[in-house]
Amino acid sequence: MLLQNFSNTIFLLCLFFTLLSATKPLNLTLPHQHPSPDSVALHVIRSVNESLARRQLSSPSSSSSSSSSSSSSSCRTGNPIDDCWRCSDADWSTNRQRLADCSIGFGHGTLGGKNGKIYVVTDSSDNNPTNPTPGTLRYGVIQEEPLWIVFSSNMLIRLKQELIINSYKTLDGRGSAVHITGNGCLTLQYVQHIIIHNLHIYDCKPSAGFEKRGRSDGDGISIFGSQKIWVDHCSMSHCTDGLIDAVMGSTAITISNNYFTHHDEVMLLGHDDNYAPDTGMQVTIAFNHFGQGLVQRMPRCRRGYIHVVNNDFTEWKMYAIGGSGNPTINSQGNRYSAPSDPSAKEVTKRVDSKDDGEWSNWNWRTEGDLMENGAFFVASGEGMSSMYSKASSVDPKAASLVDQLTRNAGVFGGPRDDQGQSGNSYSPYGGDGGGGGSSGGSSGGGMDVMGGTTRGSSSSSGDDSNVFQMIFGSDAPSRPRLTLLFSLLMISVLSLSTLLL
C-alpha cells in the first residue's frame, strides 16, 4: 500500500512539473502589450525629430529643388502622422488606406480595415439598431470582415443606441463633414484594430440598452477590453461621461491630433486601482489640443504606462493629468498653460492619495515641457530607468513647436471648434495632400472591392518600417488558460492528499 501511494505521488509530481513547464513563462500580459514601453516612447520622439528635419530640409529657403519638392515642403508640418498620409506623391483620396501606415506610439500597426473593401455610408439614419439598413453606418460597423468605411457626403448621424463596432474597421471621415451624436455613441468592446479618423463626436447621452445590453454611460468613445485602437483627428465635446474612456485591459492605443473642448471628465484610462490587468495598459497621447471649457482628466490614469507628448493644454479648471494605482506617466515636450485660479496651477494630481508617502515611488516624469502662467508639474519616482536614460539622449522637440505640431488638431480642414461643434459645414482640405469630396468608393451603399492584397500586408510602409518591426515583435507569450491553472491546482491537492494517506 505504501509503495502504491509512493508511486502515485511520483506520477502526480511528474505530471505537475510537466504541465508547469508547459506554461513557462507563466504571465498575465495583455495581447499587444509591449515588453519595453520606454523604447516605444523613444521611437515617437525620434519620429517627430526626423519629420521636423525633413520639413526643414525640403523648405524653399534650404533648397532650390523642383516644384514637386516645393509642393511637398508646403504640405509638411513636422507632424509625423500628417506628413505621412498628406505629403506623399499621390493625392490622399486615391490611396486612403495609406493612413493605416501612419500611426505612431503604442497604437502603431493598427490596421483598421486595411486591405479590406470600401464601404460607403449613403444613409445617415439609424432607425433600426437591431436590424440596420444597408448603406447606414451601423450596418457597416457590424460586419465581420475588414472594411474601410467612408461617407458619400456631409451628414449628421443621430444614434438611437450605442454604435457597437466590430474588429478591423476604419471610420474615415476625410472629404466630408461627418457629425455623430445621440445615444451611446461609439463602443469598442473586446475588439482589435480600429481606426477612428476625422469625425465630429459630441452631445453623447446614455442609452437604455437594446437586446441583452445594459445602459451605456454616454461616452464619446468607449474602449472596453480592446487593443490596437487609434483615434486621430476627431473633434469631441459635451458628452455625459467621458470623451474617451479606455478600461478593462485595453492597451496598444494611440490618441492623436484631436481637439477636445467643453467637457468635465475628458479621458479615463483604467477604471479600478485594484484591476491588475490594467498594469499592461499602454497609451500614447500625442499632438492633441486640450482647449476651452475643460475641467479635469486629460487623462486620469490607473496603472499602466501613459506617454503624453507634444500636446497643447490651454485650459483646465482642476488639473490636467491625474492618476492613482501607481501608473507611469511620461510627459515630454508639452505646453501647459495654467488657469488664473491660484489653487489650480498644478498640472498633476494624485487622486485619492493622502500624502506623498503613498505616491513618492510612482514614476511621473517631465522632460522638455513648457510651463506657462505659473503651471508646475510634480514629478516623482525613479529619476530614470536605464532605457529612459537612453531615451532622454534624444531630446524631445521643444514645446515651443507645439503650435506647429498641433496646428491641424481636430477634424482636418474644418473650422476650429471652440464651442464644441461647428454645425454641418465643411471646409475643403488645404495643402497639397487635399482632394476634398472624393469618397473613394462606389456611389451606392454597398461594398466595392479595393485592391488584391490580403489583410496584414503592407502596401506602403514608411522609412521606419524595419525599426517598427523590431520594436513591435510578437514575442510576448500567450496568456495561460484558466482550465490549465485549475488542473495544476487539482494536481497539487491530489498530491498532498496522497502524501497524507
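FYI, residue positions are counted from 1 along the chain as it appears here.
Cβ coordinates come from backbone N, Cα and C, glycine included.
Looking at Swiss-Prot, you'll find the mutagenesis G140 to D noted as follows: In pmr6-1; strong powdery mildew resistance, cell walls of plants are enriched for pectins with a lower degree of esterification and an alteration in the H bonding environment of cellulose microfibrils. The annotation Ca(2+) binding site is assigned in Swiss-Prot to D217, D241, D245 on the grounds of similarity to another entry. According to Swiss-Prot, the feature active site maps to R297, an assignment based on sequence analysis. For the published mutagenesis P339 to L, Swiss-Prot gives the following note: In pmr6-5; strong powdery mildew resistance, cell walls of plants are enriched for pectins with a lower degree of esterification and an alteration in the H bonding environment of cellulose microfibrils.
Here the features listed in Swiss-Prot are placed on the structure.
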residue : record               : CB count, 10 Å
G140    : mutagenesis position : 24
D217    : Ca(2+) binding site  : 19
D241    : Ca(2+) binding site  : 19
D245    : Ca(2+) binding site  : 25
R297    : active site          : 27
P339    : mutagenesis position : 16
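The two recorded residues, D217 (Ca(2+) binding site) and G140 (mutagenesis position), have Cα atoms 23 Å apart. When the alpha carbons of R297 (active site) and G140 (mutagenesis position) are compared, the span between them is 32 angstrom. Following the DSSP three-state reduction, the secondary structure of G140 (mutagenesis position) is helix. For D241 (Ca(2+) binding site) paired with G140 (mutagenesis position), the C-alpha to C-alpha distance reads 26 Å. For the pair formed by P339 (mutagenesis position) and G140 (mutagenesis position), distance between Cα atoms is given as 43 Å, rounded to the nearest Å.
In this structure the C-alpha atoms belonging to D245 (Ca(2+) binding site) and G140 (mutagenesis position) are separated by 23 Å. Neighbours of the Ca(2+) site: apart from D217, D241, D245, residues of the same chain with C-beta atoms within 8 angstroms of the site's C-beta centroid are S216, G218, D219, S222, C239, T240, G242, L268.
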